[in-house]
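Participant: Pulled these from Swiss-Prot:
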type    : residues            : note
MUTAGEN : TYR38 to Ala or Cys : Loss of resistance of phage P0008, still has RNase activity
MUTAGEN : PRO60 to Leu        : Loss of resistance of phage P0008, slightly decreased RNase activity
MUTAGEN : SER63 to Ala        : Loss of resistance of phage P0008, slightly decreased RNase activity
MUTAGEN : LYS66 to Ala        : Wild-type; retains resistance to phage P0008, still has RNase activity
MUTAGEN : ARG78 to Glu        : Loss of resistance of phage P0008, decreased RNase activity
Amino acid sequence: MSSFFYKEILRMTLRFFTVTDEYIAYLRKFESKVHYQYENNASTYVGVVLKKNDFNYFIPLSSYKKGNPEKDKAMKKRSRIVTRLFEIGNINNPLGYLLHHNMIPVPDSELIPLPLDLKKPKHKMMQKQLIYMKSISEKIENKSEVVYRKAAHEKDGYYLKFSCDFKLLEAKATLYSKKSTFQ
């Protein structure tokens with residue numbers, strides 16, 4: 001199927017993950033656009049996972065900061081590669097961003113499910129993000145597909161400027177998986 005992933009499965013299974021620090025460090029050796037975990041776990045590297053070309057593609061989240069209107073302004077300008085997240089029914093309550101241009105292929109062994117503890121305020125906000133993402137899952141699918149195609153196949157300058165080298169990272173993910181299998 002040419003679709004980025006199965007729509008109904010996404011709506012039912014969309015959830016948060018993080019990625020092992022070792023794997024992120026490995027990918028960053030080859031691609032500087034790969035986001036990374038902040039030192040001392042100041043902020044957890046969180047995202048959602050979609051399937052593409054038999055890979056788990058991790059799409060990282062970036063948080064919205066009320067005191068940083070410049071970041072939101074920049075994200076609005078990058079609407080071709082970023083999905084802005086809001087509370088359902090309240091576009092005046094921005095919750096963060098999905099960074100499609102920074103998505104990375106990740107082996108199953110390097111994905112860590114991130115359960116939500118609704119006693120934590122941050123996790124309550126993340127639940128709102130998840131609810132919103134499920135409501136726009138088709139938009140997420142389409143944007144992920146377009147970003148991948150424009151960067152990996154069409155070599156569109158705008159997408160190449162901001163996006164990870166998906167084909168390179170797929171090759172490195174495959175090598176990493178094989179390396180892990182033989183250890």
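Backbone N, Cα and C atoms are what each Cβ position is placed from, and that goes for glycine too.
These figures come from a predicted structure and were not determined experimentally.
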Participant: Cα-Cα, whole number of Å: SER63 (mutagenesis position) versus ARG78 (mutagenesis position)?
Facilitator: 15
Participant: How big is the gap, in Å, between the Cα of LYS66 (mutagenesis position) and that of PRO60 (mutagenesis position), rounded to a whole number?
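Facilitator: Here the two Cα atoms are 19 Å apart.
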Participant: Does anything in the same chain, at least 6 positions from ARG78 (mutagenesis position), have a Cβ under 8 Å from its Cβ, and if so what?
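Facilitator: Listed in sequence order, they are HIS101, PHE162.
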Participant: Relative to the Cβ of PRO60 (mutagenesis position), which residues of the same chain, six or more apart in sequence, are found under 8 Å away?
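Facilitator: For PRO60 (mutagenesis position), the qualifying residues are HIS35, TYR45, VAL46, GLY47, LEU98, LEU99, ASN102, MET103, ILE104.
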Participant: By the count of other Cβ atoms within 10 Å, pick out the sparsest of the mutagenesis positions SER63, LYS66.
Facilitator: LYS66
